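K.L.:
There's a structure below that I have some questions on.
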Amino acid sequence: MINPELRDGRADGFIHRIVPKLIQNWKIGLMCFLSIIITTVCIIMIATWSKHAKPVACSGDWLGVRDKCFYFSDDTRNWTASKIFCSLQKAELAQIDTQEDMEFLKRYAGTDMHWIGLSRKQGDSWKWTNGTTFNGWFEIIGNGSFAFLSADGVHSSRGFIDIKWICSKPKYFL
């Protein structure tokens, strides 16, 4: 008969208890190591991609300023029809977020009036066509419900008059 005790006095079952724990710890260690490697590779890839990201040029009749493309119509329509036109171009009536945008739009629009993407219901605050509330950083002159840009600033009117319009959409990065 074989003696189940080893020379140091421990039972043979000791090895059967320790080996599975060693294998389990080894697997956990390997998984942690692989997780660190995968995370590091992802961070490096994202950082490299971000450095090489370039804005796509605005196409056709669209003009690029900063991170936006603008379209100035030659045709005239009411505010709602202008909004629909912009939507069909995957754009919105122009949203003016900065003084730089405002100066560019006024300079390019010249003396013509152009619908922009601000409207309000009677007694409500002004909202952009994307649903965000206008923060009031420029004055809107008049008591109408639809905003338009002219050479001397932003005015409001009833939306049924036919004037030119400006669409805007973001430049997309690749």
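Heads up, the Cβ atoms here are built off N, Cα and C, so glycines get one too.
In this structure the noted substitutions are not present, so the sites keep their original residues.
Sharing the feature lines straight out of Swiss-Prot:
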type    : residues      : note
DOMAIN  : 65-174        : domain 'C-type lectin'
MUTAGEN : ASN78 to Ala  : Partial loss of glycosylation
MUTAGEN : PHE148 to Ala : Reduces affinity for KLRF2 40-fold
MUTAGEN : ASP152 to Ala : No effect on affinity for KLRF2
MUTAGEN : HIS155 to Ala : Slightly reduces affinity for KLRF2
MUTAGEN : ILE161 to Lys : Complete abrogation of KLRF2 binding
K.L.:
Within 10 Å of ASN78 (mutagenesis position) (Cα to Cα), which of the mutagenesis positions PHE148, ASP152, HIS155, ILE161 do you find?
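P.N.:
Near ASN78 (mutagenesis position) by Cα: ILE161.
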K.L.:
Express the distance between the Cα positions of ILE161 (mutagenesis position) and HIS155 (mutagenesis position) as a whole number of Å.
P.N.:
13
K.L.:
Give me the long-range Cβ neighbours of HIS155 (mutagenesis position): same chain, 6+ apart, Cβ under 8 Å, in sequence order.
P.N.:
MET113, ILE140, ILE141, GLY142, GLY144, ALA147, PHE148
K.L.:
Pick the one among the mutagenesis positions PHE148, ASP152, ILE161 whose Cβ has the fewest other Cβ atoms within 10 Å in this structure.
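P.N.:
Checked PHE148, ASP152, ILE161; of these mutagenesis positions, fewest Cβ neighbours within 10 Å: ASP152.
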K.L.:
Determine how many residues of the domain 'C-type lectin' (65-174) DSSP places in helix, in strand and in coil.
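P.N.:
Tallied per class, the domain 'C-type lectin' (65-174) gives 21 helix, 39 strand, 50 coil.
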